[in-house]
Structures are given as structure tokens and as C-alpha cells.
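Swiss-Prot annotations:
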MUTAGEN   PHE24 to Gly  Decrease in antibacterial activity against the antibiotic-resistant bacterium S.aureus, and no change in absence of antibacterial activity against both antibiotic-resistant bacteria E.cloacae and P.aeruginosa, as well as in decrease in hemolytic activity
MUTAGEN   PHE24 to Lys  Decrease in antibacterial activity, increase in antifungal activity and decrease in hemolytic activity. Important decrease or loss in antibacterial, antifungal and hemolytic activities; when associated with K-35
MUTAGEN   ALA27 to Glu  Decrease in antibacterial and antifungal activities, and decrease in hemolytic activity
MUTAGEN   ASN30 to Glu  Increase, decrease or no change in antibacterial and antifungal activities, depending on the strains tested, and increase in hemolytic activity. Decrease in antibacterial and antifungal activities, and increase in hemolytic activity; when associated with W-32
MUTAGEN   VAL31 to Pro  Loss in antibacterial activity against the antibiotic-resistant bacterium S.aureus, and no change in absence of antibacterial activity against both antibiotic-resistant bacteria E.cloacae and P.aeruginosa, as well as loss in hemolytic activity
MUTAGEN   ALA32 to Phe or Leu  No change in antibacterial activity against the antibiotic-resistant bacterieum S.aureus, E.cloacae and P.aeruginosa, as well as in increase in hemolytic activity
MUTAGEN   ALA32 to Trp  No change or increase in antibacterial activities, no change or decrease in antifungal activities, and increase in hemolytic activity. Decrease in antibacterial and antifungal activities, and increase in hemolytic activity; when associated with E-30
MUTAGEN   ALA32 to Lys  Important decrease or loss in antibacterial, antifungal and hemolytic activities
MUTAGEN   VAL35 to Leu  No change in antibacterial activity against the antibiotic-resistant bacterium S.aureus, E.cloacae and P.aeruginosa, as well as in increase in hemolytic activity
MUTAGEN   VAL35 to Lys  Important decrease or loss in antibacterial, antifungal and hemolytic activities; when associated with K-24
MUTAGEN   VAL35 to Tyr  Decrease in antibacterial activity against the antibiotic-resistant bacterium S.aureus, and no change in absence of antibacterial activity against both antibiotic-resistant bacteria E.cloacae and P.aeruginosa, as well as no change in hemolytic activity
Amino acid sequence: MKTQFVILIVAVVLLQLISHSEAFLGALWNVAKSVFGKRGLRNFDDLDDTFEPEMSEADLKYLQDLLR
């Protein structure tokens with residue numbers, strides 16, 4: 001009876017460790033997807049046009065009005 005109880009406790013502890021690590025890895029995966037996904041990288045590309053040297057002040061003002 002003692003052996004069965006110890007095996008049960010060890011199994012419960014191991015299952016909790018697995019479930020917590022799965023949640024942690026899932027959270028890391030979601031962060032990686034949001035940073036490197038299409039929508040995450042799109043936000044980094046929005047300001048590339050404002051640093052182009054060939055743009056005039058009117059172009060910059062128009063872009064700023066569009067992004068508001």
C-alpha cells in the first residue's frame with residue numbers, strides 16, 4: 001500500500017511538472033510567433049519610408065496624416 005501511494009504521488013508530481021512546462025513552452029512559442037510572424041514584422045516596416053532621403057516635407061506630412 002505504501003508503494004502504491006508513493007508511485008501515485010510521484011506520478012502526480014511528474015504530471016504537474018509536464019503540464020507547467022508545456023504551458024511555459026506554449027507561452028514562449030506565442031511570443032516568438034508574435035515577434036517573427038507577419039503581423040509582428042509588419043509593425044517594424046511602417047517607419048522605413050519616413051527615413052528615405054528622397055522624400056520631401058510634403059510627403060512626410062502626408063504619410064504622418066495617413067498613419068494617424
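From the backbone N, Cα and C atoms, a Cβ is placed for every residue, glycine too.
Locations of recorded Swiss-Prot features on the structure.
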residue : record               : DSSP class
PHE24   : mutagenesis position : helix
ASN30   : mutagenesis position : helix
VAL35   : mutagenesis position : helix
### Task
Calculate the distance in Å between the alpha carbons (Cα) of ALA27 (mutagenesis position) and VAL35 (mutagenesis position), and round it to a whole number.
12
### CB contacts for PHE24 (mutagenesis position) [other CB atoms within 10 A, all chains]
10
### Task
Note down the number of other Cβ atoms within 10 Å of the Cβ of ALA27 (mutagenesis position), including every protein chain shown.
10
